[in-house]
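Input: a single structure, listed below in structure tokens.
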Amino acid sequence: MNMSQNLDFIHSAQRTIGLERDAVDSLLARIGDDFVKACELLLAGKGRVVVVGMGKSGHVGKKIAATLASTGTPSFFVHPAEASHGDMGMITKDDVVLALSNSGSTAEIVTLLPLIKRLGITLISMTGNPESPLAKAAEVNLDASVGQEACPLNLAPTSSTTVTLVLGDALAIALLEARGFTAEDFAFSHPGGALGRRLLLKVEDVMHVGEGLPQVLLGTSLTGALMEMTRKGLGMTVVLDEHGKLAGIFTDGDLRRALDRGIDVRQVTIDQVMTVHGKTVRAEILAAEALKIMEDNKIGALVVVDADDRPVGALNMHDLLRAGVM
């Protein structure tokens, strides 16, 4: 591959991006009352937003439906050809149909228009032709027209699909803001994602409890405490007083500091080398908050206590890493 070919590829990419940027700039200038009306209709809908589209518009429609659904507007995609063969039963009079068609004359969508009207379903269109059958049948049409496709043959849907996608994103975010949709709301629709884990996962979901919680009593020999730490594998142990309440915590770091001071591990009890009380958290706080406490205090483990200061669990950095909080 020679330098000339490289330059041709770069020029092609720049031309495509430039044309699509211009199409989006033109869309930006057209946003007005029709967009406001579309948002109002979508907010007023008592059911779901049903997105329909054929071909490339269908692919874009699936993404728009997914974005709406994940940002507080219940939505799903229906293939218009399948709608003509039974899937129309998925749509109710309380729903709002968002129909995508660059030409506005897609046969499979036009076929559905009489039924949509008969059922009294709200119809919003997104087309590149405001004089098309679809645009005229809709309560509001969002102009998704473009001056030119990025394809040099002006055939492959490129600029038009970009504009449609951007317009769909604009609708989704406008509705998100109107609904007061929060990061916590977003997390509930993305429980498997990183944000969902940070905003939903609690300490109680990852902490070690019961037999998995390393614990010794005040007066236990240091060697005994080390054996408990080794058995439980958390790099720490909780130290309890005679009432079962937290007296302290002993960690790998405490052991290193004790050895640096020349302490004979065979001659001391845990009381002499533990960190008194130590940092604690409650089980109901977010795991992300526990992580911040660890980072702020440069510690690798936390004891989880109840309202009576009794240890009920423990967790360390590795637990948070495995849970995907870090």
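For all residues, glycine too, the Cβ spot is worked out from N, Cα and C.
Annotation source Swiss-Prot lists substrate binding site at 72-73, His79, His85, 111-120, 145-147. With a 10 A radius on its CB, Leu119 (substrate binding site) counts 13 other CB atoms from all the protein chains.
Taken from Swiss-Prot, the feature domain 'SIS' covers 38-181.
According to Swiss-Prot, the domain 'CBS 1' annotation covers 207-265, on the basis of sequence analysis.
Among the features that Swiss-Prot reports, domain 'CBS 2' is placed at 274-326, with the record citing sequence analysis.
Sequence-distant contacts of Lys56 (mutagenesis position), defined as residues of its own chain at least six apart whose C-beta falls under 8 angstroms from its C-beta, comprise Pro157, Thr161. Under its mutagenesis annotations, Swiss-Prot gives Lys56 to Ala the following note: 100-fold reduction in catalytic activity compared to the wild-type.
According to Swiss-Prot, the mutagenesis experiment His85 to Ala carries the following note: 200-fold reduction in catalytic activity compared to the wild-type. Taking a C-beta cut-off of under 8 Å and a sequence gap of six or more, His85 (mutagenesis position) has no contacts in its own chain. In the three-state DSSP reading, His85 (mutagenesis position) counts as coil.
Looking at Swiss-Prot, you'll find the mutagenesis His190 to Ala noted as follows: 400-fold reduction in catalytic activity compared to the wild-type.
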Ranking the binding-site residues Leu113, Val146 by other Cβ atoms within 10 Å, which is at the bottom?
Leu113
Which residues of the same chain, at least 6 positions away in sequence, have a Cβ lying under 8 Å from the Cβ of Gly72 (substrate binding site)?
Leu175, Leu176, Arg179, Phe181, Asp185
